[in-house]
Every structure is written in structure tokens, then in C-alpha cells.
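Structure first, then comments.
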Amino acid sequence: MKESRNLENFVEKKLYECKKKYVDIPKDEGQRYGGKHYEALTSKIFEILRKENPELDIIIAEFSLEGSVGMLKIAKPNEFDLVFKLKFPYYKSIAVTRDPKIPGNVLLDMTRVLELLKDDPREDFQRIRELIQGRLVDAQNFFVVDRLRSWLQSLFSQALNRISYRVELVAGVVSHLKYRTCGPAHTIYVYGDYEYSVDYVPAICLAAEQNVLPTKQLECFKRANTSYWEAIPKPLKPLTETSMISFRSSFYAVEKILLQDVHENCRNAIRFMKKFRDVKTNLGNCKSYYIKTLFLWKIIQEPESYWLNPLSFILADMFDDLAENLRRGVITFFWDPELNMIDALTRDQVWEMYLCVQRIPRDLRGAEISRNKWSFFVLREFSHKKERNVNLKCSSRRKRNVIKGLKTTSICKLRNARTNGTWTAGLWTRPGHAYRGPSETVSTWDTVKDAAWSEGIVE
């Protein structure tokens with residue numbers, strides 16, 4: 001029992017050491033990217049957008065930074081997702097229905113909104129009516145995903161052309177910008193002394209009473225006590241009868257509250273799994289939201305005390321969940337269990353992710369791993385090699401010299417201690433003499449590797 005507790009404490013210590021070095025955002029990086037420059041860029045872009053288009057100025061309600069720097073972001077914060085909410089006049093009169101063809105999506109009928117706007121004498125509201133009717137809805141008054149996307153794309157392009165795709169947000173430092181669209185996002189890439197990207201994602205604001213949630217999810221929504229949710233204009237493939245007018249339901253504010261209301265071990269585990277995903281080249285198809293979704297399900301399935309377990313226990317359990325979901329080829333959308341979020345991936349893509357993840361729970365539990373190996377396991381799985389090299393301030397030559405010394409010293413000591421000049425495991429040795437034969441034992445070389453791994457100098 002005591003040995004088990006000591007191992008548990010050792011594992012926790014190594015995880016938190018790794019977290020501090022490779023998972024947490026360094027304070028200077030958070031200020032550099034998540035602070036003044038990022039805020040100044042967003043203020044500048046939307047100042048121009050509002051000025052160039054009075055209609056957009058009326059309907060933009062607020063901004064929210066998803067996966068905020070202090071909560072779920074990891075390491076160097078150079079990618080951001082910012083949701084800007086579009087609140088149309090009389091938005092509570094939008095007729096919201098579940099998309100019968102696409103789980104997790106809704107249809108937005110603007111008929112009643114247009115009627116109310118038509119009877120409203122205010123000039124700015126008349127311009128909004130003309131915008132909706134002329135550019136954003138189809139003949140049946142349903143909001144069209146691609147029309148909203150095209151309208152916003154033209155506005156972003158105009159705004160960036162206005163400043164020649166460059167800004168000086170810090171005195172004497174010019175940043176160059178590039179713009180593209182991908183899915184629902186309007187992405188701006190920043191180059192120069194400050195390098196990062198921002199996905200600006202539009203979201204149509206809807207009232208709490210307009211939700212179309214199943215019973216269990218509705219309970220979560222009510223518990224969070226939020227007054228709104230959003231519909232995201234996410235283009236869909238393949239095309240269906242409704243895909244052009246189908247918007248993805250989004251409950252980011254509710255998700256944020258659910259994650260904040262449990263112990264920080266939950267959020268730390270999410271960040272570790274995201275770091276693991278970033279380190280592994282064959283997990284490119286594992287989106288951050290898939291990981292977040294697994295934790296949302298866990299929150300409603302387990303008592304609050306679950307999150308008081310050691311971080312190593314939670315991580316192993318959540319990697320088990322991820323592996324099992326990938327094995328079955330299903331990650332269920334939290335807000336509509338009928339939607340399999342990885343359904344669009346091929347079987348080979350899903351299986352590749354499964355093979356990468358399936359061994360991790362066993363290794364995290366560390367039952368058959370020496371402490372030295374476990375130390376390196378944590379480094380290897382939750383940090384990039386380049387990060388480790390920088391942290392160790394260790395040159396390639398120094399690595400080779402240290403490894404060479406470890407091999408010579410460890411083999412000599414091990415052989416002399418074990419064999420004393422006798423025939424062992426098919427290898428003849430003499431006292432004080434080291435010779436590596438073709439039948440060198442695995443345990444000998446494992447011992448050498450353990451010593452190097454414990455120093456974090458060799459993989």
C-alpha cells in the first residue's frame with residue numbers, strides 16, 4: 001500500500017513538472033499574444049468593419065474568446081478562436097426548428113422578423129430588413145449559410161484592403177496580415193515580430209427559450225442559467241436537402257460554465273490531452289472540441305468528487321474513453337446524441353488515431369514501467385523534442401557525450417556486478433572488462449536507457 005502511494009505521488013509530481021514546463025502558458029507568452037497585440041488587432045479590424053458597414057455595426061453584439069488563455073489554451077498561445085455574436089433586431093421571433101436531416105443543426109426561419117422590421121419605422125431597422133431580404137435569406141425566408149459567409153467575407157476583404165493588409169499596433173513594429181476562410185471561420189494570420197492567427201467565427205444569437213434540446217441537455221442548459229445560445233454558419237458536406245440553410249447549434253457559454261464548476265483537475269486533464277494531440281503527428285484529425293466533448297459527457301456521468309482524484313487517474317480514465325470511442329468510430333455531440341462528430345472521417349483515419357491512443361492509459365497507470373522510464377514517458381508524450389532541447393539547453397554533442405559515458409559506465413558496473421567474469425545470458429565477460437557481444441541482454445541496455453531517459457536527454 002505504501003509503495004503504491006509513493007508511486008502515485010511520484011507520478012503526480014512528474015505530471016505537474018511537465019505541466020509547468022510544457023503545458024502551461026508562460027506568462028510572457030500570454031501577455032505577448034493573448035494580451036495587448038491581439039486585443040489591438042481585434043479592435044482595429046472591427047473598428048474598420050463597423051465603420052465600413054453600418055448594418056454590421058448594428059447587429060454585432062459582443063465578442064468571446066473560446067478556449068480562453070487562462071482556461072484551456074496550452075503552451076505557446078498562437079492560435080485563437082474569437083466568436084462575434086450577431087444579434088438581429090427581433091431575434092427572439094426567429095422560428096428555430098431542428099434540422100430533420102442533420103443532427104445537431106437547426107433551421108432559422110426569418111419570416112416573422114421580416115414582418116416586424118417592415119412595420120418598424122426606424123431607418124436603421126429598414127436597412128437591416130433590406131440586408132436580410134436582399135442578401136441573407138432564400139425565397140422561403142430561411143437564413144442561408146453561404147450567403148452570410150459571402151457577405152462577411154466581402155466585409156473582411158474590404159477592411160483589410162483599407163489598411164493594405166498591414167498594421168502598426170506597436171510603435172515601430174509593422175505586422176503583415178493574410179486572410180482566408182475555412183469552414184465558418186474568417187482567419188487572419190499575423191506575420192512579423194508577432195506571429196499568430198485568429199479565427200473570427202460569426203454566431204447568430206438566439207434566446208434561451210428558442211432552444212430545441214433533448215431533456216438531459218436541457219437540464220444542463222438550465223443549470224448554467226444563461227439567457228442565450230448561438231447558431232454557427234458551418235458549411236456542410238456532403239450536400240443534403242437542407243444543408244444550405246442548416247446551422248450548427250453552439251452552447252459555448254454553457255460549456256464554459258460546466259467546465260468552470262468542477263475541480264481544476266478537469267481543465268488540466270483537457271490541456272494535457274490537447275498537448276498530447278499536438279505532439280503526435282498522426283492525431284491531426286483529433287479536434288480540440290472532440291476532447292472537450294468527452295469531458296462534458298464525463299461531467300454529467302460522474303459525481304463532482306470524481307474530479308478530486310489524482311490527475312494521473314483522470315488522465316488514464318479519459319484516454320480510455322477516447323480510445324474506446326475511436327475504436328467504435330463514434331464521438332457523440334454533447335448537445336445532440338444523434339450526431340457522430342467523426343462520421344465524416346474515413347475508417348483508416350479513425351483507426352490511425354486509435355492506434356496512437358490505445359496504449360496510453362496502460363502506460364499512464366505505470367504498473368509495468370520503472371520510474372526512470374515513466375519520467376521519460378511523460379516527457380515524450382506531453383512535450384515536443386524541440387521544447388525539451390530548449391529546456392535542457394543541451395547541444396547534440398553534449399547529448400552524445402553523456403550517452404556514451406552512460407553506456408560505458410553502466411555496462412562496466414552492471415557486468416562486473418552481475419557476472420564477475422562468468423558466462424551469463426550467452427555473454428562472456430571478465431572482471432573490469434566491458435565487451436558488447438551480439439547477444440547483449442535486453443535488461444542491460446534498458447538500464448542504460450533508463451539512466452539517459454531519467455535525464456531527458458535521449459529518446
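Along the chain as shown, the residues are counted starting at 1.
The backbone N, Cα and C atoms fix where each Cβ goes, and this holds for glycine too.
Modelled residues match the original; the substitutions are not represented.
According to Swiss-Prot, the ATP binding site annotation covers SER68, GLU79, PHE80, ASP81, TYR252, ALA253, VAL254, GLU255, LYS274, SER288, TYR289, TYR290, ILE291, LYS292, on the basis of similarity to another entry.
The Cβ of ASP199 (Mg(2+) binding site) lies under 8 Å from the Cβ of GLU79, PHE80, ASP81, LEU82, CYS182, ALA185, HIS186, THR187, each of which sits 6+ residues away along the same chain. In the three-state DSSP scheme, ASP199 (Mg(2+) binding site) is classed as strand. Sequence annotations record features per position, and here Swiss-Prot assigns Mg(2+) binding site to GLU79, ASP81, ASP199.
The GTP binding site annotation in Swiss-Prot covers ASP199, ARG248, SER249, SER250, PHE251, TYR252, ALA253, VAL254, GLU255, and the record cites similarity to another entry as its basis. In the three-state DSSP assignment, the secondary structure recorded for GLU255 (GTP binding site) is helix.
Long-range neighbours of HIS263 (Zn(2+) binding site) (same chain, six or more residues apart, CB within less than 8 Å of its CB): GLU304, TRP307, LEU308. Taken from Swiss-Prot, the feature Zn(2+) binding site covers HIS263.
Neighbour count (other Cβ atoms within 10 Å of the Cβ, all protein chains): 18 for LYS256 (mutagenesis position). According to Swiss-Prot, the mutagenesis experiment LYS256 to Glu carries this note: Abolished binding to nucleic acid activator, leading to impaired antiviral immunity; when associated with E-267 or E-271.
The note that Swiss-Prot attaches to the published mutagenesis ARG267 to Glu is: Abolished binding to nucleic acid activator, leading to impaired antiviral immunity; when associated with E-256. Just so you know, the Cβ of ARG267 (mutagenesis position) picks up 17 other Cβ atoms within 10 Å once every protein chain is counted.
If you draw a 10 Å sphere around the CB of ARG271 (mutagenesis position), it holds 22 other CB atoms from the protein chains shown. Among the mutagenesis results in Swiss-Prot, ARG271 to Glu has the note: Abolished binding to nucleic acid activator, leading to impaired antiviral immunity; when associated with E-256. The residue drawn here is the original one.
It is 13 Å from the Cα atom of ARG267 (mutagenesis position) to that of TYR289 (ATP binding site). Note: the CA-CA distance between ARG271 (mutagenesis position) and TYR289 (ATP binding site) rounds to 12 Å. ARG271 (mutagenesis position) carries a helical DSSP state (H, G or I).
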